[in-house]
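Since the structure comes first, as structure tokens, the remarks are kept for the end.
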Amino acid sequence: METAICGRLALAPSSLFNSKSGDKHLVSKGPCVNRSILMTLSTSAALGKGGGVLDKPIIEKTTPGRESEFDLRKSKKIAPPYRVILHNDNFNKREYVVQVLMKVIPGMTVDNAVNIMQEAHINGLAVVIVCAQADAEQHCMQLRGNGLLSSVEPDGGGC
């Protein structure tokens, strides 16, 4: 026995073989006639016992033309990267700076936070993270909200 599944409608074997001409789920007149995907569920011989196995759906694959591939590439614009810069200050303790960096920047480890804090302390500033402009501005505002001096600048890719 087989059960036909079309979209979200499952037709039991009884409706396939004992259907009336006016039945709206009749396979010859039903909603499956114009569908491109029709799956069959092979069930065991005894109805109501055991599960079934789904056969692989038949899907028509169309490969996009050369023009559409270029259109997809054009539509996917990658946001230019921006740097979040931490500036050295004389009023926040080093431990506090490490805690804020770990709290504000997702995935920031203790070792990375300590290295960034040390670089800012020694050199006057340090790159905290390079990300999209919206994320960089959000991180900068969160750092400032916690009392740290920070800024955002485009990532030029230089030293």
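A Cβ is built for glycine as well, from the same backbone N, Cα and C atoms used for every other residue.
Every residue here is the original one, so none of the noted swaps is modelled.
Record note (Swiss-Prot), mutagenesis ASP89 to Ala: Loss of interactions with some potential substrates. The unchanged residue is displayed. Counting Cβ atoms from all protein chains shown, ASP89 (mutagenesis position) has 12 others lying within 10 Å of its own Cβ. ASP89 (mutagenesis position) falls outside any helix or strand according to DSSP and counts as coil.
Annotation for ASN90 (mutagenesis position): no same-chain Cβ neighbours under 8 Å separated by at least 6 residues are found. In Swiss-Prot, a published mutagenesis experiment is listed as ASN90 to Ala, annotated Loss of interactions with some potential substrates.
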